[in-house]
Amino acid sequence: MAEKKQWHETLHDQFGQYFAVDNVLYHEKTDHQDLIIFENAAFGRVMALDGVVQTTERDEFIYHEMMTHVPLLAHGHAKHVLIIGGGDGAMLREVTRHKNVESITMVEIDAGVVSFCRQYLPNHNAGSYDDPRFKLVIDDGVNFVNQTSQTFDVIISDCTDPIGPGESLFTSAFYEGCKRCLNPGGIFVAQNGVCFLQQEEAIDSHRKLSHYFSDVGFYQAAIPTYYGGIMTFAWATDNDALRHLSTEIIQARFLASGLKCRYYNPAIHTAAFALPQYLQDALASQPS
């Protein structure tokens, strides 16, 4: 039997992970990034950008449920949601499940990502691009949040790692723009890497966000594709009560929403804000 082709991730220099490639569905360099989608027997369809895995069919639900339902249920009455990035459509899919949300704006820098994900990752978007509340804007995320006249209750930054095009979504200019277009009491969340391997990323985000928001923290989830431990999500708001809501309050909102999830539940919601001591110590050691 012929040996299967392997695809190796290049995020770290000294170690990494690989996937057996059963079939390459798409591989092309766009104006902004090198994209590949291939099939793997264990993880289904896998999408990678610039040598780094972004999403797989097998475990994407963990990431997307935690990035959407945690801020939306903590907020309690979000009407207008902004997604930065998220071209695969799975973040949009989860937001559309909240029937009280009135508008969903998604800003994606690369129109090519949206078009090929609609074709090659249909399970990710599950038809959500056709939701009448949805509006797609092709623009740079930093430019959008600093120029738009719209305001939002929840902003979700579905950013790549802070390299290449994704680097700008970890800058003070981006965070300041998000604060600018966030309604009072609104919540900003962002992907912030696997903290055991990318601790400096979390520290840097915490320091920058603290200039614009009075309550900055992280919550976490374990996602197999993003190897190396727990993945952290940045959390920023000016309402510190939202991070400390009881499980009973979240439970009531969850039941009222009618959501059926595969990973998220109210107990996971409140527990996710408990962080490992090494991350707490690293954040506490930073100058104020």
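Cβ coordinates are placed from backbone N, Cα and C, and glycine is handled just like the others.
Here the original residues are kept at every noted site.
Positions annotated as domain 'PABS' by Swiss-Prot: 9-238.
DSSP assigns Glu108 (S-methyl-5'-thioadenosine binding site) to a strand segment in the three-state reduction. Annotation source Swiss-Prot lists S-methyl-5'-thioadenosine binding site at Gln33, Glu108, Asp140, Gly141, Pro165, citing sequence analysis.
The feature spermidine binding site is assigned by Swiss-Prot to His64, Asp88, Asp158, Cys159, Thr160, Asp161, with sequence analysis given as support. When secondary structure is read from DSSP and collapsed to three states, His64 (spermidine binding site) falls in the helix class.
For Asp158 (mutagenesis position), the same-chain residues lying six or more positions away in sequence with a CB closer than 8 A to its CB are Met67, Ile83, Ile84, Gly85, Gly86, Met91, Gln191. Under mutagenesis, Swiss-Prot gives Asp158 to Ala with this note: Completely inactive.
Marked as active site, proton acceptor by Swiss-Prot on the basis of sequence analysis: Asp158.
Other C-beta atoms found within 10 angstroms of the C-beta of Cys159 (mutagenesis position) number 22, with every protein chain shown included. For the mutagenesis experiment Cys159 to Ala, the note given by Swiss-Prot reads: Reduction of 23% of the aminopropyltransferase activity.
Here Swiss-Prot notes a mutagenesis experiment, Cys159 to Ser, with the remark: No influence on aminopropyltransferase activity.
While the structure shown retains the original residue, Swiss-Prot records the mutagenesis experiment Thr160 to Ala with this note: Reduction of aminopropyltransferase activity. Here the Cβ of Thr160 (mutagenesis position) has 18 other Cβ atoms within 10 Å, regardless of which shown protein chain they belong to.
One mutagenesis experiment catalogued in Swiss-Prot, Asp161 to Ala, is accompanied by this note: Completely inactive.
According to Swiss-Prot, the mutagenesis experiment Pro162 to Ala carries the following note: No influence on aminopropyltransferase activity.
According to Swiss-Prot, the mutagenesis experiment Ile163 to Ala carries the annotation: No influence on aminopropyltransferase activity.
Under its mutagenesis annotations, Swiss-Prot gives Pro165 to Ala the following note: Reduction of aminopropyltransferase activity.
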(Q) Rank the binding-site residues Asp88, Glu108, Asp140 by how many other Cβ atoms lie within 10 Å of each Cβ and give me the one with the fewest. (A) Asp140
Q.
Distance check, please: Cα of Thr160 (mutagenesis position) against Cα of Gln33 (S-methyl-5'-thioadenosine binding site), rounded to an integer number of angstrom.
A. 11
**Q.** binding-site residues compared (Gln33, His64, Gly141) - the one with the fewest other Cβ atoms within 10 Å
**A.** Gln33
Q. What is the pLDDT of the domain 'PABS' (9-238) when averaged and given as a whole number?
A. 93
